[in-house]
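Novice: From Swiss-Prot, for reference:
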type    : residues     : note
VARIANT : Met16 to Leu : In strain: P1
VARIANT : Asn23 to Ser : In strain: P1
VARIANT : Ser28 to Pro : In strain: P1
Amino acid sequence: MQFSIATIALFLSSAMAAPYSGNSNSDSYDPCTGLLQKSPQCCNTDILGVANLDCHGPPSVPTSPSQFQASCVADGGRSARCCTLSLLGLALVCTDPVGI
């Protein structure tokens, strides 16, 4: 009896110690890894990298650099960008996403 209790306790403790990865993919694509430029955007007009006009979030969650760029191009010929601040279609301080 004691052996089975010890065995059960061992299995439970090892199961509780195992890291939970959930449904996330460890190789998932994060297009905006900069310190400030954390907001992925699809923009029409770039003004010297300081301001971008007619911007909004990508139509789908980016899974790769080519998919992010293709989804923005398909959404009215926009460019994939990573911006610091976006409000009402105006995005400020934008850079190119990782891999593009």
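The backbone N, Cα and C atoms fix where each Cβ goes, glycine too.
For each feature listed, report its degree of burial, its nearest neighbours and the pertinent distances within the displayed model.
Specialist: Taking Cβ-Cβ distances under 8 Å and a sequence gap of 6 or more within the same chain, the neighbours of Ser28 (variant position) are Thr63. Ser28 (variant position) falls within neither a helix nor a strand when secondary structure is assigned with DSSP, and so counts as coil.
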